[in-house]
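Over in Swiss-Prot, the protein carries these features:
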BINDING   H83, H182  heme b b562 binding site
BINDING   H97, H196  heme b b566 binding site
BINDING   H201  ubiquinone binding site
VARIANT   V115 to I  In strain: Isolate SMG-7470
VARIANT   A190 to T  In strain: Isolate SMG-7470
VARIANT   I241 to M  In strain: Isolate SMG-7470
Amino acid sequence: MTNIRKSHPLIKIINESFIDLPAPSNISTWWNFGSLLGVCLILQILTGLFLAMHYTSDTATAFSSVTHICRDVNYGWIIRYMHANGASMFFICLFMHVGRGMYYGSHTFSETWNVGILLLFTVMATAFMGYVLPWGQMSFWGATVITNLLSAIPYIGTDLVEWIWGGFSVDKATLTRFFAFHFILPFIIAALAAVHLLFLHETGSNNPLGLTSDSDKIPFHPYYTIKDILGLLLLILMLMILVLFSPDLLGDPDNYTPANPLNTPPHIKPEWYFLFAYAILRSIPNKLGGVMALVLSILILAIVPLLHTSKQRGMMFRPLSQCLFWLLVADLLTLTWIGGQPVEYPFITIGQLASILYFFTILILMPISGMIENRLLKW
């Protein structure tokens, strides 16, 4: 009798994706982040569902309902903080996952890579709208500032902003629609993740050497299921340390003040995972230019495959490109720091230099280093 795992129409799909999947024998811990992102998404959907049962998307009661969740709902505080800090874990895994893709040349799987970029944009949009929901000072002013950026679009900008707001300012209509979008988007993310996985399994996974591994494959289960569980335990450990010991470490104190349209906070800044893009936005004095730079800071990932000049796939054996990659990582950390600083000297200058370096490294230095390495190897 055929094993039900291999014959049942539905279980067969799961089997071919997670159990009998042929995987390269040498993929490292950097390949763990895909499964960790799946776990983060499930965690966010579950905690979000329980929060939505008690949350009210009305400007008069939103802030109070979040307080009510933390004070009166059974274990509401832990659900709320797991959701808030789970988003931070989600982005840590996302950045690691994208970084690994760039380092090991996974962007040569163009369909998988492009769906991944779409996923990144969707997750960022979801996180932004989620930040607005508690209706604290930073929620309100963050929503006002970021949505206002769309007014920089020529001709249709102002109409577009008012259409998104549902009025002439960020108000009840804005909060209600942001809640609706924040609820539906994670399910769209889950569907996109399935497409992402589908495209990946068409080609098979990349590996640290960047070579074809068809001649040396091992089953995903038990080897990589066990390996992924180790990563999962470390992720849960980090999350729970954050939630139980310093849940507000990554938040903003201003968000514990109810939203007040008449009082602007001294420094409006988004959550830490958007600070690098926010720093790039602020480094350009022109509004439209800043918005374009902001979008391009993420969209630039789409042209990374076109800028791949090296005849080797990954950076495993390319020291020059490795140096540039870690320069880029250091640059992004600098931008993250600058995004949280006030707009004054010397932070403005540092931000502008770091923004120029970000685009210069990806668009010019990395393709040149690939060509130099080809020449050094006489290829």
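Placement of Cβ uses the backbone N, Cα and C atoms for every residue, glycine included.
Here the original residues are kept at every noted site.
Structural mapping of features recorded in Swiss-Prot.
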residue	record	contacts (Cβ under 8 Å, 6+ apart)
H83	heme b b562 binding site	Q44, T47, G48, L51
H97	heme b b566 binding site	F33, G34, L37, G116
V115	variant position	L192, V195, H196, F199
H182	heme b b562 binding site	G48, T126, M129, G130, L133
A190	variant position	L41, I45
H201	ubiquinone binding site	E16, S17, L21
I241	variant position	none
With every protein chain in view, what's the tally of Cβ atoms within 10 Å of the Cβ of H196 (heme b b566 binding site), excluding that atom itself?
21
